[in-house]
Amino acid sequence: MWRETKLLLIDDNLDRSRDLAVILNFLGEDQLTCNSEDWREVAAGLSNSREALCVLLGSVESKGGAVELLKQLASWDEYLPILLIGEPAPADWPEELRRRVLASLEMPPSYNKLLDSLHRAQVYREMYDQARERGRSREPNLFRSLVGTSRAIQQVRQMMQQVADTDASVLILGESGTGKEVVARNLHYHSKRREGPFVPVNCGAIPAELLESELFGHEKGAFTGAITSRAGRFELANGGTLFLDEIGDMPLPMQVKLLRVLQERTFERVGSNKTQNVDVRIIAATHKNLEKMIEDGTFREDLYYRLNVFPIEMAPLRERVEDIALLLNELISRMEHEKRGSIRFNSAAIMSLCRHDWPGNVRELANLVERLAIMHPYGVIGVGELPKKFRHVDDEDEQLASSLREELEERAAINAGLPGMDAPAMLPAEGLDLKDYLANLEQGLIQQALDDAGGVVARAAERLRIRRTTLVEKMRKYGMSRRDDDLSDD
């Protein structure tokens, strides 16, 4: 193993505990066996918590059950991975505990699954220990293209910070349009492979009969139509990152070949006997339930465990509605930067969008913004300008819009420490241009005030508690537009 470690086997079923200890001894794994009552005394025999590779957890009959024991283990070492013996983690367990459960093992465990699970625990442990040894703490806004202050997006950022510059395989889970490729590109950009290529491939968009050639390349004459030799995606990604999007759509025969490459880091082009070595990091993504596919026999379990070393789950947009206003600002800013027009949304329209279900997630929101920018160039969008399916409040319902806005602002402030809260601003590790930062902050607040005031400068100045003439000067400074009826007052 990568260093001297022991497995901590905690099980109140003595017969099962004894049987599993025999299996682990046969595999050459050192373990400490105990029950749920005396685990602290046994763990005290270790020099420190990092000497424990993982915990194999079986029946827990002590007070509070498995959840209480897992909380105790987390207080001892929050980075300690868990392998469950028997049933998988119940759905009602807290998310922070479920995230540390890497696998569940049936008794007697299969040889391959036990080895794969221990391998995942080893990679998981090594990854966290490397980050801890470096003492690296990236600032929360490092991954800037992940827009939002919700708890869900903060958790994604935190997990990305932990795994970015390791070589661990990452499996990104989430509905279509939630930004899985954005996460993959961020992981590559902030890894030690950032100078290497990032090569995406959509496994569901390539016909099954062409997928092998697409991934591994082919030699001239390997099949009808192969008039020249061609490098595959693995070759193109050598030294960098290969992003396998929609991995759940990969046919079973291709899954076997992919598993071999992941295990041996070698492959052959179609029509060639020459074995090539490859050094790539694998990031996979899917919107499908791979565990259900394993049960149905449409996805290989061993491949799943190879890919699922570090899972990251993207929340759907309907579960982080407090991010919608920020996403709108970001999407509009990108349009303006690309000189594709601009629009603004009033408060009622934003509140109406917050009540939409968003089956297409962020992609659906981006398409809506682009559509409205074409239909109402440089206009202020109210509820009446939204397509019918997005109208969930009335423009006149200002009281509802105000209360909803306050609720969203409160949620965002609690999650992210926005101005007005006690949480301090975070200085990026690379530093920043304070003058530019403050100018951007001021411009953003002015724009928010103008949006809330429907573009009326006088009302916006009242919200900002400054003189109207001062606001006009600042708007001229930043090149911001204002309503025609205000221009006549100057």
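First residue shown is number 1, and so on along the chain.
Every residue, even glycine, has its Cβ placed from backbone N, Cα and C.
No noted substitution is present; original residues retained.
Listed in Swiss-Prot for this protein:
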- PHE26 to Asn: Almost complete loss of biofilm formation (MUTAGEN)
- LEU142, 186-189, 330-341: 3',3'-c-di-GMP binding site (BINDING)
- ARG144 to Ala: Almost complete loss of biofilm formation (MUTAGEN)
- VAL147, GLY177, THR178, GLY179, LYS180, GLU181, VAL182, ARG334, ARG363: ADP binding site (BINDING)
- ARG185 to Ala: Almost complete loss of biofilm formation (MUTAGEN)
- ASN186 to Ala: More than 75% repressed pel transcription (MUTAGEN)
- GLU330 to Ala: More than 75% repressed pel transcription (MUTAGEN)
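Mapped onto this structure are the features recorded in Swiss-Prot.
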{"residue": "PHE26", "record": "mutagenesis position", "CB count, 10 Å": "8"}
{"residue": "THR178", "record": "ADP binding site", "CB count, 10 Å": "27"}
{"residue": "LYS180", "record": "ADP binding site", "CB count, 10 Å": "25"}
{"residue": "VAL182", "record": "ADP binding site", "CB count, 10 Å": "16"}
{"residue": "ARG185", "record": "mutagenesis position", "CB count, 10 Å": "18"}
{"residue": "ASN186", "record": "mutagenesis position", "CB count, 10 Å": "20"}
{"residue": "HIS188", "record": "3',3'-c-di-GMP binding site", "CB count, 10 Å": "23"}
{"residue": "GLU330", "record": "mutagenesis position", "CB count, 10 Å": "18"}
{"residue": "LEU331", "record": "3',3'-c-di-GMP binding site", "CB count, 10 Å": "20"}
{"residue": "ARG340", "record": "3',3'-c-di-GMP binding site", "CB count, 10 Å": "12"}
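Annotation note: HIS337 (3',3'-c-di-GMP binding site) sits in a helical segment as assigned by DSSP. ASN186 (mutagenesis position) sits 25 Å from ARG340 (3',3'-c-di-GMP binding site), counting Cα to Cα. The maximum pairwise C-alpha distance among VAL147, GLY177, THR178, GLY179, LYS180, GLU181, VAL182, ARG334, ARG363, the residues recorded as binding ADP, is 19 Å. Summarising the environment of HIS337 (3',3'-c-di-GMP binding site), the number of other Cβ atoms within 10 Å of its Cβ, over all protein chains shown, is 8. Taking all protein chains in view, 15 other C-beta atoms sit within 10 angstroms of the C-beta of ARG363 (ADP binding site). A separation of roughly 24 Å, to the nearest angstrom, links the Cα atoms of LYS180 (ADP binding site) and HIS337 (3',3'-c-di-GMP binding site). A gap of 10 Å separates the Cα atoms of HIS337 (3',3'-c-di-GMP binding site) and GLU330 (mutagenesis position). Summarising the environment of VAL147 (ADP binding site), the number of other Cβ atoms within 10 Å of its Cβ, over all protein chains shown, is 18.
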